[in-house]
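S.K.: Structure below; questions to follow.
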Amino acid sequence: MKPVKTGTVHPVPSAAKQSGWRDLFYSKKAAPYLFTAPFVLSFLVFFLYPIISVFIMSFQRILPGEVSFVGLSNYTALNNPTFYTALWNTLEYTFWTLIVLIPVPLLLAIFLNSKLVKFRNIFKSALFIPALTSTIVAGIIFRLIFGEMETSLANSILLKLGFSPQNWMNNEHTGMFLMVLLASWRWMGINILYFLAGLQNVPKELYEAADIDGANTMKKFLHITLPFLKPVTVYVLTISIIGGFRMFEESYVLWQNNSPGNIGLTLVGYLYQQGLAYNEMGYGAAIGIVLLIVILVVSLISLKLSGSFKGEG
């Protein structure tokens, strides 16, 4: 008999090894990491990396083809009247927008949430439309409404009411009023939707029990509505603060760089002016870092005052 030739036998991967990666992919331990990976990657690429880069740039003098380390020179250069004017304008603008964009949307949301109001969807749509309007278009509309001519809409109304016309665009006080009014007009609808969403989560049984106990409207508002709206209120407060410190478009479309008494100069506008218009990238980066710190501090203070750091017991 001829000997039987045998070849090299290669081991076939076991089913367990073949399904190893599949089991890891579908395992409960890996699922949280897989779902959070897109957010973590986007956070690292679009948030953390730019912050680190800007922080490094704030200690440098950046010129075309030349980068030199200057230490704290960019930060010490912030000690000037123009920077303090921009900081004060930003704080004042943020304060007045908070005064408008927190209580007014809350009251309007309660009004729209009432069953007695007809055509609620029409009102909701009408209030949300300004948020979809381009800032440039909104700025042009406001420049026409509040023009310096007596024939402008705002001055025509004042004349009919017996008041003298105002030079809205060239006065510091009316200039701040215009910026706050423009921001309030644009973002009022969004805050209303936030509060409306919060009102939908308030149990109706609590209001019914309060009616049985004889509670009036104010007591129901203070002891039922407000406590349940606290998370939404804190969120709206936080994004409104951040939006206030980020303000640039409203001022730019109204005056560009020629606002009366520099009333339209904000921290973001000052950053744009120094970093891009004057090509002082290092100095602009220092302004950006200071802006980030101010936003973090103010946001933490607002969260602390609202009691968000207290443990629920």
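Just so it is clear, glycine is given a Cβ too, placed from its N, Cα and C backbone atoms.
What Swiss-Prot records for this protein is below:
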- 87-302: domain 'ABC transmembrane type-1' (DOMAIN)
- Glu205 to Ala: Has no effect on the growth rate (MUTAGEN)
- Glu208 to Ala: Small negative impact in the uptake of arabinotriose. Shows an increase of about 10% in the doubling time (MUTAGEN)
- Asp213 to Ala: Severely impairs the uptake of arabinotriose. Shows a 3.6-fold increase of the doubling time (MUTAGEN)
S.K.: Would you kindly give the Cα-Cα distance separating Glu205 (mutagenesis position) and Asp213 (mutagenesis position), rounded to the nearest Å?
M.R.: 12
S.K.: What count of other C-beta atoms do you get within 10 angstroms of the C-beta of Glu208 (mutagenesis position), across all chains shown?
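M.R.: Other Cβ atoms within 10 Å of Glu208 (mutagenesis position): 10.
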S.K.: By a simple count, how many Cβ atoms lie within 10 Å of the Cβ of Glu205 (mutagenesis position), its own Cβ left out?
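M.R.: If we count other Cβ atoms within 10 Å of Glu205 (mutagenesis position), we arrive at 8.
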